[in-house]
Amino acid sequence: MPAIGIDLGTTYSCVGVYQHGKVEIIANDQGNRTTPSYVAFTDSERLIGDPAKNQVAMNPRNTVFDAKRLIGRKYDDPKIAEDMKHWPFKVVSDGGKPKIGVEYKGESKRFAPEEISSMVLTKMKETAEAYLGESITDAVITVPAYFNDSQRQATKDAGHIAGLNVLRIINEPTAAALAYGLDKNLKGERNVLIFDLGGGTFDVSILTIDEGSLFEVRSTAGDTHLGGEDFDNRLVTHLAEEFKRKYKKDLRSNPRALRRLRTAAERAKRTLSSSTEATIEIDALFEGQDFYTKVSRARFEELCADLFRNTLQPVEKALNDAKMDKGQIHDIVLVGGSTRIPKVQSLLQEFFHGKNLNLSINPDEAVAYGAAVQAAILSGDQSGKIQDVLLVDVAPLSLGIETAGGVMTKLIERNCRIPCKQTKTFSTYSDNQPGVSIQVYEGERAMTKDNNALGTFDLSGIPPAPRGVPQIEVTFDLDANGILNVSAKEMSTGKAKNITIKNDKGRLSQAEIDRMVNEAEKYADEDEKHRQRITSRNALESYVFNVKQSVEQAPAGKLDEADKNSVLDKCNETIRWLDSNTTAEKEEFDHKMEELTRHCSPIMTKMHQQGAGAAGGPGANCGQQAGGFGGYSGPTVEEVD
């Protein structure tokens, strides 16, 4: 059973598998190699991926996207407050954690970001299973290099809810470097800078790749809240203000109008990567008012100028941390859809004094490609060029504990190789202190109040002694997923305590995960029932219209009038029933099918026997579903702006 690699993106996700010595990026059921990270809830079903994004203008409040911008964060995070201005769906606080509120099948539901991400992961898993023809459980999932401990844990939980055994959480730029290194057959030692600007996150990593097989991350930097969506937001704000100026109407109060404007803005942004001007035309955008306008590339660049410039700060930081200067970088590799923006490319090129950028790998697929390679390695694949690959990654943030006066004492410095283990000895702060509280933080600031709290535990039972005498050994053990275990031991008694940092404030409990796993299975069953219902309905519709057409077009004398009327009456009665029972259950459609077949089959057989020898009419074979007549064998598709 192969293991798959999943790039779980903010706006789009992608899945790949390594087999027969190469990576296959797997297309979904719509034939697309990337799948929108969208989940929609309607009064009858749940949609994931392309179908969800396609109906977003009709159902903006119940179509959820950007779960990656919520995952592992607290509700009061200022970044979430900023995003909520742009989201049409509702985000509420549930014990300090963000939850997404939607209407599903007439009921109000609340979903954790992990659940929404797990639904996208389930879709990617099903895409791979359909292609490979077998069930899949093992996967490598990628995260931005700058994701913190709680965001990594939450992503792992999402995989678990989706029924995946997460072999490893790996960093997106590292995965992209793997794709680049293996694809290009690099010789010698090369310093490679990966510039990864996606839909919602931004990472820079510098790696040394030796002979295309040893991948050593030297440093990493980034912004987990910068990407294509932020550029869309600037354009949407600009267009909404232009609409207000022209027509004295503010469309921002209307979620549907705002969504149609966002879709048009996203399309214009893409156009501006290859043209210097984009035209926006939206009919009846708000209160019947059409909206036609043009946006030039120069105007778009001006709107996003500060955001584009902000991409260079992490590049400088990564270079400083790797102790390299610009001239030591051999290759600059662009990853992520937003690196197609010409201004982003030209700023980066100027920063590196005109050095050519490497555009040779597919920016949308490189991360999934690398994840698929890592999945194959971790599941023991020894084939071809991956057998010698060794990947050495680093910790994105410093980790430490709070000591007297709220000082952050670091045990693991950022950019240290992982897995890694560090031990330091501490002591008590006051005489006869019976216990110590170990408070764990991550971040770069000198005081813990400015850093991110990960968790706390108490070590009690310290024998009475003057301050500074007891020896308490604290060990930080950072595993290959970038997830932290902390232990503390009092040396005189040998008393020890340890925790895996689970960031209990922001993280799901085991009970919640178990509940979500069960719910995910229930939703999958409901989706399957819905699919079966639609199939049965389509079969009945197809059969009834075929029979009706056959009878109506039967040559004179082939069928007596009484039989003809009997069949037509039964068909029309069934069509009326279909129209008034659109939400009937599968069993009801099957029952109607049986009833109709029983009634029509003998008459149709008689008609065919009478016509035997002559050229047969349009044959609706008795009692069988006639394939794909008209548009009735599948769902009807409507285009939405």
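Just so you know, glycine gets a Cβ as well, placed from its N, Cα and C.
The noted changes are left out; the structure has the residues it started with.
A natural variant is reported in Swiss-Prot for this position, ASP43 to Glu, and the note states: In strain: 3CPA86. Taking Cβ-Cβ distances under 8 Å and a sequence gap of 6 or more within the same chain, the neighbours of ASP43 (variant position) are GLU103, TYR104, LYS105, GLY106.
Neighbour list (PRO60 (variant position), Cβ cut-off 8 Å, at least 6 residues apart, same chain): PRO88, PHE89, PRO255, ARG256, LEU258, ARG259. Among the sequence features in Swiss-Prot, the natural variant PRO60 to Ser is noted as follows: In strain: FrV3-1.
Under its natural variant annotations, Swiss-Prot gives ALA67 to Pro the following note: In Z(S)29. Non-local neighbourhood of ALA67 (variant position): SER37, VAL39, ILE100, PRO113, ILE116, SER117, VAL120, each in the same chain, at least six residues away, with C-beta under 8 Å from its C-beta.
Less than 8 angstroms from the CB of GLU241 (variant position) sits no same-chain residue that is six or more residues away. Here the residue is the original one, but Swiss-Prot notes a natural variant at this spot, GLU241 to Asp: In strain: Z(H)1.
Quoted from Swiss-Prot, the note attached to the natural variant GLU350 to Asp states: In strain: Z(H)1. In three-state terms derived from DSSP, GLU350 (variant position) belongs to a helical segment. Sequence-distant neighbours of GLU350 (variant position) (same chain, 6+ residues apart, CB-CB distance under 8 A): none.
Listed in sequence order, ALA112, GLU114, GLU115, SER118, ILE161, LEU508 are the same-chain residues six or more apart from MET516 (variant position) with CB atoms under 8 A from its CB. Annotation of the natural variant MET516 to Ile in Swiss-Prot: In strain: B28; the original residue is retained in the structure shown.
Listed in Swiss-Prot is the natural variant ALA524 to Val, annotated as follows: In strain: B28. Within the same chain, the residues at least 6 positions away from ALA524 (variant position) whose Cβ sits under 8 Å from its Cβ are THR122, listed in sequence order.
In the three-state DSSP reading, VAL544 (variant position) counts as helix. The annotation that Swiss-Prot gives for the naturally occurring variant VAL544 to Ile reads: In strain: Z(S)24 and Z(S)49.
As a natural variant entry, MET607 to Val appears in Swiss-Prot alongside the note: In strain: Z(S)30A.
When the Cα atoms are compared, VAL544 (variant position) and MET607 (variant position) turn out to be 16 Å apart. Counting every protein chain shown, the Cβ of VAL544 (variant position) has 26 other Cβ atoms within 10 Å.
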